[in-house]
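Student: Swiss-Prot gives this note for the published mutagenesis Met56 to Cys: Loss of activity; when associated with C-65. Record note (Swiss-Prot) on the mutagenesis of Pro60 to Cys: Loss of activity; when associated with C-100. Swiss-Prot lists Ala68 to Cys among its mutagenesis entries, and the accompanying note reads: No change in activity; when associated with C-72. Listed in Swiss-Prot is the mutagenesis experiment Asp72 to Cys, annotated as follows: No change in activity; when associated with C-68. Annotation of the published mutagenesis Tyr100 to Cys in Swiss-Prot: Loss of activity; when associated with C-60; the original residue is retained in the structure shown. As a published mutagenesis entry, Arg120 to Cys appears in Swiss-Prot alongside the note: Loss of activity; when associated with C-48. Quoted from Swiss-Prot, the note on the mutagenesis of Gly127 to Cys is: Retains 93% of wild-type activity; when associated with C-313. Residues or ranges marked as N-acetyl-L-glutamine binding site by Swiss-Prot on the basis of experimental evidence: Ser142, Lys168, Leu169, Lys170, Lys269, Leu299. For the published mutagenesis Gly163 to Cys, Swiss-Prot gives the following note: Loss of activity; when associated with C-343. Annotation source Swiss-Prot lists active site, proton donor at Lys170, citing a curator's inference. For Ala182 to Cys, Swiss-Prot lists a mutagenesis experiment annotated as follows: Retains 88% of wild-type activity; when associated with C-149. The annotation Mg(2+) binding site is assigned in Swiss-Prot to Asp195, Glu220, Asp245. The note that Swiss-Prot attaches to the published mutagenesis Tyr218 to Cys is: Retains 35% of wild-type activity. Experimental mutagenesis at this site is recorded by Swiss-Prot as Val265 to Cys, annotated: Retains 39% of wild-type activity. The active site, proton acceptor feature in Swiss-Prot is assigned to Lys269; the stated evidence is a curator's inference. According to Swiss-Prot, the mutagenesis experiment Thr313 to Cys carries the following note: Retains 93% of wild-type activity; when associated with C-127. Experimental mutagenesis is annotated in Swiss-Prot for Asp343 to Cys, with the remark: Loss of activity; when associated with C-163.
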Amino acid sequence: MAHTGRMFKIEAAEIVVARLPLKFRFETSFGVQTHKVVPLLILHGEGVQGVAEGTMEARPMYREETIAGALDLLRGTFLPAILGQTFANPEAVADALGSYRGNRMARAMVEMAAWDLWARTLGVPLGTLLGGHKEQVEVGVSLGIQAGEQATVDLVRKHVEQGYRRIKLKIKPGWDVQPVRATREAFPDIRLTVDANSAYTLADAGRLRQLDEYDLTYIEQPLAWDDLVDHAELARRIRTPLCLDESVASAADARKALALGAGGVINLKVARVGGHAESRRVHDVAQSFGAPVWCGGMLESGIGRAHNIHLSTLPNFRLPGDTSSASRYWERDLIQEPLEAVDGLMPVPQGPGTGVTLDREFLATVTEAQEEHRA
């Protein structure tokens, strides 16, 4: 790892829970969201702070973790293991939590905040420490389930005109072929994908096969999050490539999935796999199989979005990610700097760490809970 030799100490931590209203109603096969509860972890050391965002939800709909469970684990287990300690690098912070199983999203909050803290201590951009070299990354948009086909086409048109380089439609049983057909007829040449969020079973293979007609880049996570065998069987029955999201929580999962033929693309979400170090390992495994990765989103504020952008500078991020402009989601973000795409390209924030600054003044107005921890 580059830039070794500079130790850093974690002296204190803050847990902040904020509530941000979304600018629009976002519907997936999981349900409808009108706001986002945003748990933040802020690590302090030697006059510098590193910040990370938790992407778990109030209920265990995406993976097993919940906000309440993650915060309990931070308070009672993870923070006591690192506060007051000095570390050589963020991977050493992750190693301090190595005896505990699972809970990758909670673990990622600690590890990602440590990466930001270390990068700021060194005065180096996070992406550089991770091994990335891009100054901007390709981005697309993820569009929720709309009221009808025309509403879908109108929303797609709006984002195509803004220059986004990939359109992803959320689908579910009963709302799949119709919006895809309408979108493809209106936009024959766009890069189009769909995301099912595990809403189907192998019995729906015939229905999903109908999507082969519409030149999709991939179908994302059509089947159960823990079923690689059926994903592999589905991949044999349809032409459209499968992209795995929830099914891949580690580099080991990625190796199994790709070896089985359960998918040919991986949606890499840094929090889902436990942090940046494991994300790099997933990235490398996928690259060894010739499988591209792209960075998925979880309706993050600018804190999580900045982490995602820096991770996306690694070379095997070869498809547009979900890191679209923050202004799509929020009237006001939790950071001071705007994260705005131009013609489908998101500039990588410059400066040490994630390159963004927490807007403490605004954060105070949307904070629901706050606590401080010291060694």
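Numbering starts at 1 and runs along the chain as it is shown here.
Every residue gets a Cβ built from N, Cα and C, even glycine.
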Student: For Met56 (mutagenesis position) and Leu299 (N-acetyl-L-glutamine binding site), determine the Cα separation and express it in whole Å.
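Tutor: Taking the Cα atoms only, Met56 (mutagenesis position) lies 11 Å from Leu299 (N-acetyl-L-glutamine binding site).
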Student: Report the nearest neighbour of Asp72 (mutagenesis position) in space among the recorded positions Tyr100, Ser142, Gly163, Asp245, comparing Cα positions.
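Tutor: Closest candidate to Asp72 (mutagenesis position), judged by Cα separation, is Tyr100.
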Student: Distance check, please: Cα of Glu220 (Mg(2+) binding site) against Cα of Val265 (mutagenesis position), rounded to an integer number of angstrom.
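Tutor: Cα to Cα, Glu220 (Mg(2+) binding site) and Val265 (mutagenesis position) are separated by 9 Å.
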Student: Give me the CA-CA distance between Val265 (mutagenesis position) and Ser142 (N-acetyl-L-glutamine binding site), in Å, as a whole number.
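Tutor: Between the alpha carbons of Val265 (mutagenesis position) and Ser142 (N-acetyl-L-glutamine binding site) there are 17 Å.
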Student: List, in sequence order, those recorded positions among Leu169, Ala182, Thr313 whose Cα sits within 10 Å of the Cα of Gly163 (mutagenesis position).
Tutor: none
Student: How far is it from Thr313 (mutagenesis position) to Leu169 (N-acetyl-L-glutamine binding site), counting Cα to Cα, in Å?
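Tutor: Thr313 (mutagenesis position) and Leu169 (N-acetyl-L-glutamine binding site) have their Cα atoms 25 Å apart.
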Student: Could you check which of the binding-site residues (Ser142, Leu169, Lys170, Asp195, Asp245) sits closest to Tyr100 (mutagenesis position), going Cα to Cα?
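Tutor: Answer for the nearest of the binding-site residues: Asp245.
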